[in-house]
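To start, the structure under review is shown below, and the notes come after it.
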Amino acid sequence: MSQVQSGILPEHCRAAIWIEANVKGEVDALRAASKTFADKLATFEAKFPDAHLGAVVAFGNNIWRALSGGVGAEELKDFPGYGKGLAPTTQFDVLIHILSLRHDVNFSVAQAAMEAFGDCIEVKEEIHGFRWVEERDLSGFVDGTENPAGEETRREVAVIKDGVDAGGSYVFVQRWEHNLKQLNRMSVHDQEMMIGRTKEANEEIDGDERPETSHLTRVDLKEDGKGLKIVRQSLPYGTASGTHGLYFCAYCARLHNIEQQLLSMFGDTDGKRDAMLRFTKPVTGGYYFAPSLDKLMAL
């Protein structure tokens, strides 16, 4: 069985760092840097076992085709953006995702990543996420209630089982900026109708009682009676005095599942848009492919 990169399956991490970058040099330098970083990561994982450290190196479409010779990741493409600009694209070449129970360890690993990749990449965005009270989003609603639980279930959803991409996963990242003043002008009832759950108790509102535009309705999708599940590794980010929101991060064995949720949220299926756009907006978006650790080391 191909070994999955260690940042895909962990649950309940308390902190994360996401780094998106473009490639500056030759892909051979990127190959070598990826292996160097994987070796450094293994050293940190052994040094801090209680941190439950994990990380992922993933690649955008053009770079993956160059690295793999055009083999595998058939669903991978540049993030096109959705909703006629509501969900903009900021597609980059490389994504590095680091997560654990300790921000200090994450930061050390991020420094090691910068040393490993050096001048072969140009960092375009670096975001530090944190677990908030009771695993809630900054809106006050619990985030990720329907996230698959347990390693076996999460593996079933997030990891490609067999074939040339076995052990790999498709990744989507999207940074959302919240306007909490706008949210707080709404009554709690209106907020709950917008999300599709009660705010304090985190109870699902019955489908016939919540609007078609509620967030829950837009993303709780089924095909042939089976839910289009994803594994979320999202966290709040930002500063109290400035920009803040949710860094959305999803892994899935099928890019299809992620894309169908986005099409539904941004009105590209039936013209109805996710009501949470009333107080928050996405400002970035990128699709990536995370190969198995075995394949990463053999690039």
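Even glycines carry a Cβ here, placed using N, Cα and C.
Mutagenesis annotation in Swiss-Prot: Asp143 to Ala or Asn, described as Lacks both peroxidase and dye-decolorizing activities; the structure shown retains the original residue. In this structure, Asp143 (mutagenesis position) belongs to neither helix nor strand by DSSP; it is coil.
DSSP assigns His215 (mutagenesis position) to a helix. Cβ neighbours within 10 Å of His215 (mutagenesis position), excluding its own Cβ and spanning all shown chains: 19. Annotation of the published mutagenesis His215 to Ala in Swiss-Prot: Lacks both peroxidase and dye-decolorizing activities; the original residue is retained in the structure shown.
For His215, the entry in Swiss-Prot reads heme binding site.
Here the residue is the original one, while Swiss-Prot reports the published mutagenesis Arg232 to Glu or Leu with the comment Lacks dye-decolorizing activity. Lacks peroxidase activity towards ABTS, but retains activity towards guaiacol and catechol. Mapped onto three states, the DSSP output places Arg232 (mutagenesis position) in strand. Cβ environment of Arg232 (mutagenesis position): Asp143, Gly144, Asn147, Phe248, Cys249, Ala250 lie under 8 Å away, each six or more residues apart in the same chain.
Within the same chain, the residues at least 6 positions away from Ser234 (mutagenesis position) whose Cβ sits under 8 Å from its Cβ are Gly129, Asp143, Gly144, Leu246, Tyr247, Phe248, Cys249, Ala250, listed in sequence order. In Swiss-Prot, the entry for mutagenesis Ser234 to Tyr states: Lacks both peroxidase and dye-decolorizing activities. The structure shown retains the original residue.
All protein chains shown were included, and the count of other CB atoms within 10 Å of the CB of Asp143 (mutagenesis position) stands at 20.
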